[in-house]
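The structure appears below as structure tokens.
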Amino acid sequence: MNRMRWVGEGDIWDLDMSTPVTLEGTARAVPDDPLPLGLSRGTRLSRPKQVEFFHRFMASPLIPSFSPIRPNTGDGGGGGFSLQRVLTLPFSNNWLVSLLGQFDVQRFVTEIDKTKAFGRGSSSTVASRLNTIGKHLKDKSLYALGFCSEFLLSPDDTLLLSYDAYKGDLDKNPRAKAIFNHEFPLHNLTAEAVWPGLFVDKHGEYWDVPLSMAIDLASLPAESGPSYHLCLHHNSGSPKKLHSDTMEVPPPSLLPGLSLKSAVSYRTNMDLWRGTTPKLETCKPYDVFLSSPHVAVSGIIGSVMTAAFGENSIRSKFENDSEGVGGFSLHFPSVNSGFMADALGRASLTAQYGNFQKFFFDLTRFHARLDFPHGLRFLTGATSVAQDLLNSRQPSLEAFQKICPEVLVSLQQQIVGPFSFKVESGIEIDLRNGANPVTVDKTVFAIEYALQVLLSAKAVVSYSPKQNEFMVELRFFET
């Protein structure tokens, strides 16, 4: 219903993370200082629309997923393998209603195995076993239902309303969301209310916030030039770790309160090499955005200012700041508020071989990204190292640690035709850990199927070993 806009891989603002934990299929990054902002992401199809696409155009009547946890399962948070199916009702060209159903296959099999009819050495008849299966299929705790209504209010305005219920109970611990999006010629305006809001922190842990509301005004991603974000975020209620009975300390930014973030950045690109071999005229590339061999570098510099009012005041983040992470900061205890400003930077390298047109091995793509999210820490560390070297002194490990970037690398290789394999991983550098200063974290493996007829779209089957999650999804205009 709404036109797609391309999300560039070099854009500095974080995207929502895909996750099968909920029916909606996404989790927002926990806001931090300076990044993530908390509401900054690319346009994507809603989960019901993705599932409907697989049903209609890819001959997939059931969509599988796996997650070790599920909301409100009532069995200690256990998840497992599940299947999804959607029913859509297009009432008009401007109004689409969908009902997304999810069946917990793993729990169903587990419950069946516990019954006497399927026990070891059982002499039950076929009729008895079928009766047992039918009885368990009626167990509403095996099902989750998601109602979604999408309105195209105007060519530039959309409204999405969703209501998800688990264990077949529409009133017990539901998850609801309302999203309004307006597209200006050069900007996107998004207003969102979620109850509860699902967030994921940097350790991969999920948190529920009883009520989360946000308004985001963002300029569209550009190949080069300035961009900005204005983000107003309000939390209400005490956050709780998903499927945890213990009272754990939540990230400060999820506590009740109001925060306002203003971020500006400038991006520049430079081609080191671009292939001149003519493309095949007899066939189209599998993906138009992956059809040009090249080697390019890009850089982003920017700054973020944050004002917080309430329990989510940024004061607690600086009291425990042992590494000098925080930038310029002020705190006003009398009104329970604070202010912070910091700089940030990013450098990236992309190298691609092949036009992604031939049937075999016509695409090899490598991407490396260095993030410097705390400009003041980097500046103080670089200054300290430079002074020590000029004075013929050995720089300290603490100074070197401050200038170490956050690293993300990805490699994509065509296998056959539109199929390609992709692996993405973060690299953490901790020079103070002499035994293991470099660790690989947040690795994700994926098989991608390029949908050639849609120019730049792909069906993605991904697996995250850290979170033990498996998911099938549809993505548009993303590299």
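Every residue number used here counts from 1 along the chain in the order it is shown.
Keep in mind that glycine also has a Cβ here, set from the backbone N, Cα and C atoms.
Per Swiss-Prot, the features are:
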| type | residues | note |
| --- | --- | --- |
| MUTAGEN | P20 to L | In tgd4-1; accumulation of trigalactosyldiacylglycerol (TGDG) in leaves and slightly pale green phenotype |
| MUTAGEN | K114 to A | No effect on phosphatidic acid binding |
| MUTAGEN | K116 to A | No effect on phosphatidic acid binding |
| MUTAGEN | R120 to A | No effect on phosphatidic acid binding |
| MUTAGEN | S128 to A | 40% decreased phosphatidic acid binding |
| MUTAGEN | R129 to A | 40% decreased phosphatidic acid binding |
| MUTAGEN | K135 to A | 40% decreased phosphatidic acid binding |
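Taking the features listed in Swiss-Prot, we show where each one sits on the structure.
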residue	record	Cβ contacts under 8 Å, 6 or more apart
P20	mutagenesis position	S65, F66, S67, S82, E469, F470, M471
K114	mutagenesis position	none
K135	mutagenesis position	none
Cβ packing number for S128 (mutagenesis position), 10 Å threshold: 15
Number of Cβ atoms other than its own within 10 Å, given for R129 (mutagenesis position): 15
DSSP state at S128 (mutagenesis position), helix/strand/coil: helix
